[in-house]
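S.K.: Take a look at what Swiss-Prot says about it:
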type: DOMAIN; residues: 289-455; note: domain '3'-5' exonuclease'
type: MUTAGEN; residues: ASP313 to Asn; note: Reduces exoribonuclease activity towards poly(A) RNA substrates; when associated with Q-315
type: BINDING; residues: ASP313, ASP371; note: Mg(2+) 1 binding site
type: BINDING; residues: ASP313, GLU315, ASP440; note: Mg(2+) 2 binding site
type: MUTAGEN; residues: GLU315 to Gln; note: Reduces exoribonuclease activity towards poly(A) RNA substrates; when associated with N-313
type: DOMAIN; residues: 503-583; note: domain 'HRDC'
Amino acid sequence: MAPPSPREHQSAPATSATKPDAEMVLPGFPDADSFVKFALGSVVAVTKASGGLPQFGDEYDFYRSFPAFQAFCETQGDRLLQCMSRVMQYHGCRSNIKDRSKVTELEDKFDLLVDTNDVILERVGMLLDEASGVNKHQQPVLPAGLQVPKTIVSSWNRKAGEYGKKAKSETFRLLHAKNIVRPQLRFREKIDNSNTPFLPKIFVKPNARKPLPLALSKERRERPQDRPEDLDVPPALADFIHQQRTQQVEQDMFAHPYQYELDHFTPPQSVLQRPKPQLYRAVGETPCHLVSSLDELVELNEKLLGCQEFAVDLEHHSYRSFLGLTCLMQISTRTEDFIVDTLELRSDMYILNESLTDPAIVKVFHGADSDIEWLQKDFGLYVVNMFDTHQAARLLNLARHSLDHLLRLYCGVESNKQYQLADWRIRPLPEEMLSYARDDTHYLLYIYDRMRLELWERGNHQPVQLQVVWQRSRDICLKKFVKPIFTDESYLELYRKQKKHLNSQQLTAFQLLFAWRDKTARREDESYGYVLPNHMMLKIAEELPKEPQGIIACCNPVPPLVRQQINEMHLLIQQAREMPLLKSENAAGVRKSGPLPSAERLENDLFGPHDCSHAPPDNYQNTSTDGTLPLQKQPSLFTEGKEETSVDAGCLLATAVITLFSEPNTEEGGKTPLTVAQKKAQNIMQSFENPFRMFLPSLEHKAHISQAAKFDPSSKIYEISNRWKLASQVQVQKEPKEATKKKVAEQTAAREEAKEEAAAGVLEQAIPVRQQAALENATKKRERATSDLRTIEQKQEKKRLKSSKKAKDPDPPGKDFSPYDYSQSDFRAFAGDSKSKPSSQFDPNKLAPSGKKGVGAKKCKQSVGNKSMSFAVGKSDRGFRHNWPKR
């Protein structure tokens, strides 16, 4: 039944007429609560009325038999469907629930209703979240170029909304500005993207306990090159190459500059005692300084030298640079926050080495694995005495190890991670991004105190757990930045990760595209993902487009550098298509000679903690044939050439092998002496006789036959030998053992000669059956010929088999073999008995019988007689024609 309208309902609020329409939330209702109460009453009334309808079954079928009830149900059902369709149209859902021509099944109508309810409830939840201030649909901030900027159609919506929405919209446009000046263009030193090892940038080593190598000093960097061939190479790298050429290693200039200091570092006793957490100051009460000049950087370094600990964090950008750029550094002390513009002070950041390498000052990082490498790569900065809160969180077995979780756990602060992937190259930085960067280090020192306290309590008031965290942090400080080095086999690593099979042409295209991408990225100082992403490169290699437009079709969106150099890429694809097409190769199949095995496998098998003798071969590749381990003789900078290996007696890998019953190696003349144990084993093996070899002679006559057993009537061997006649006893008795090899050679030669003669005789003497039949009929006045040509062929085949069997049985030497001449044979023997009953089957190749019936004989003779000049008189080499029966 239809619910009563608001106008007809008696419980409508009486105050609706007294209040003006402007103050009403809905027409006839002053506030939302009154409307909810009224709507709830209507829903309850409708539910109660629907419950009073006849139930589906016998009762409903009975009422359905009355026309009035049927008409009432159809009318009310159409009203309900019409209302539901309007609601669905209002919410943008499919509203063809009333159209019986489109939706006829009840299940389909129910599915439409369920989908509409889901949409409505989802929208209600979104509106409730928006009303309560919780917005779950914040868009993540991505680097510029990844999203298409929104086009402003007109000017009326520029200043729409409240002030907060306006500020948020302006920030969004600022983050995704398309035109950003590349900061690499303003750097003093040129970025080194060459395909050479990374050279440390440090030239001054403060807090040093071991001096800096001479090759890394500033005097050596500024000194002109002594060798003219090294003018285009940095001085330190030229010295390294020269040392590799002359094999004179003076100092390892590629080692960690603070290796000695970190190896001998011990945490101060003040940090290994029970800490007293010091609460952080409020963000509004803490001063924040933006460092963008050299004087401010020097002042910052002086302040840091007077602190006992400070927190450090970095913001990095890697999408529009080959090696990446460190765009910002955040430093926080107990009383102040600093944000350093590293793009502006890139060449002067080495000043902070004095405070970062001071072993008396604790540097607090969170997840410093990448930060340590970025500091070395861009600024030549190194860290001594670091505490990594990420390692402490792992040691404490927290639920999560992220900084966001630590802020929520220890400080009760909800961090906003929408700027985590922002483009930090933007200058000037907006206020939101500065606030986000500041929060990363502002609370970190308090978290450091709280985690130290928990580690102290977990270690039973002993600094054991604290020392473990400092040890792990020290290992992170020892990490070194390594440049990506391109080789001819670099593409194989990416190819194996894709887990796809490519043929020779596709793999060649993949290799050429990988080399082109690496060269372009280094030259343009762009990342691999910006030049040509991996999935696009693999798609092009799989498709092998014939036209440049096909390359464009494989990329969506098309990278700018691909569009610029489309012709060069097309030439590479054509070069790959000219390769011969081979079968699909697996990633393991194209694996070439790689580096030497890991040094972790080089352990003594006798004293190792694990038994590695039965380890699978997948984890260890030993390319030597004698089970020894190859070791590299000399270190090599470039590994394209063949590396020489040597065998170390202390690193032999062998498995247990029982060689007692193995056959001796007689390749070197058979002079290998046998030990006593091997002689005994040989005697034992000779006593075991194969029963088949005892009465079946081998072709090479190398099988051992027991003479006593073969001539003993009581033995089974004697019975088998007499039954099967497989071995001639007389021949075995007469044949001397000394002449076995000579006899085998003679028999083989005689067998081959007999085969050749038999084949020649058969070819010469074998006359076609039809010609033989024609000759016989002409000379003997057309007597009855052979009954069946197939029988003759079978006889000939049997004779050939008999002759071949005779040829296989060698005759005694000296007896000549002469094949039988079948041309003088009488083939009447194959004609059969004249009294035999003729076959009931008709054979078209069979001649008519030459009897005394007169007419039949004459007709038969006329069939072969002279009819024209084309038939020769006498013999006919073309045989006889078929005699088909008349109808």
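Glycine is no exception: its Cβ is also placed from the backbone N, Cα and C atoms.
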S.K.: Please spell out the DSSP helix, strand and coil residue counts for the domain 'HRDC' (503-583).
M.R.: 58 helix, 0 strand, 23 coil
S.K.: Cβ within 8 Å of the Mg(2+) 2 site centroid (ASP313, GLU315, ASP440 excluded): which residues?
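M.R.: Other same-chain residues near the Mg(2+) 2 site: LEU314, LEU328, MET329, GLN330, ALA437, THR441.
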S.K.: Counting across all protein chains shown, how many other Cβ atoms sit within 10 Å of the Cβ of GLU315 (mutagenesis position)?
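M.R.: Looking across every protein chain shown, the total is 23.
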S.K.: Long-range neighbours only, meaning 6 or more apart in sequence with Cβ under 8 Å: which ones does ASP440 (Mg(2+) 2 binding site) have?
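M.R.: In sequence order, ASP313, GLN330, HIS366, LEU403 meet the Cβ cut-off.
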S.K.: Helix, strand or coil for ASP313 (mutagenesis position)? Use DSSP.
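M.R.: Going by the DSSP assignment, ASP313 (mutagenesis position) falls within a strand, counted as strand.
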S.K.: I'm trying to understand the geometry here, so how far is the Cα atom of ASP371 (Mg(2+) 1 binding site) from the Cα atom of GLU315 (mutagenesis position), in Å to the nearest whole number?
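M.R.: Spelling it out, the Cα of ASP371 (Mg(2+) 1 binding site) and the Cα of GLU315 (mutagenesis position) are 9 Å apart.
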